[in-house]
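**Q** Straight from Swiss-Prot, here's the annotation block:
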- E31: active site, proton donor/acceptor (ACT_SITE)
- H88, H90, D101: Zn(2+) binding site (BINDING)
- 6-139: domain 'MPN' (DOMAIN)
- E31 to D: Loss of catalytic activity (MUTAGEN)
- H88 to N: Loss of catalytic activity (MUTAGEN)
- H90 to Q: Loss of catalytic activity (MUTAGEN)
- D94 to N: Retains desampylating activity (MUTAGEN)
- C115 to S: Retains desampylating activity (MUTAGEN)
Amino acid sequence: MTSSRLSLAADARDSILSHAREGAAGDPPAEVCGVLAGDSDARTVTAAHPVSNVAAEPRVAYELDPEETVSILEAIESAGDDAVGFYHSHPESDPVPSATDRERASWPGYVYLICSPDGRMTAHEWTGDEFRELSVAVE
């Protein structure tokens, strides 16, 4: 992946934000997460697939449920699409990579989209050493 831009389908954006708002409305608020599907070469996201957050501290961290993630990745591949990356929310902080996000990032070349319940979102490619910010275009 070489583009510095992520194209995000409006339906996928709406799904991600709805999921983030559900997590933020919890008591206590919790980060939500999921898998982004589409065309990895074009860096285009056409669908967002929610995955349960199984982190020990879901208010400040996320961990994709491994079994759900494998099932979703298989379904994406079966549909002829690619896993473009992952999304998660920051219900009580800005949508930028946290120290925890940096420590736990483990998929070089994939997109990590972070959103807040107020609709702000950022996207970053994990290089294996750092996050490289991407512009986000909703289409």
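Cβ atoms are placed via backbone N, Cα and C, with glycine included.
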**Q** Other residues with Cβ within 8 Å of the Cβ centroid of H88, H90, D101 at the Zn(2+) site?
**A** E31, A61, Y62, S89, P95, P97, S98, T100, Y112, I114
**Q** Do me a favour and check the Cα-Cα span between E31 (mutagenesis position) and H90 (mutagenesis position); whole Å is fine.
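**A** Cα-Cα, rounded: 6 Å.
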**Q** Please give me the recorded positions out of H88, D101, C115 that lie within 10 Å of D94 (mutagenesis position), comparing Cα atoms only.
**A** C115
**Q** At a 10 A cut-off on CB-CB distances, which of the recorded positions E31, D94, D101 has the highest count?
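**A** Counting every other Cβ within 10 Å of each candidate, the maximum falls on E31.
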**Q** Whole-number Å only: compute the distance from the Cα of H88 (mutagenesis position) to the Cα of C115 (mutagenesis position).
**A** 7
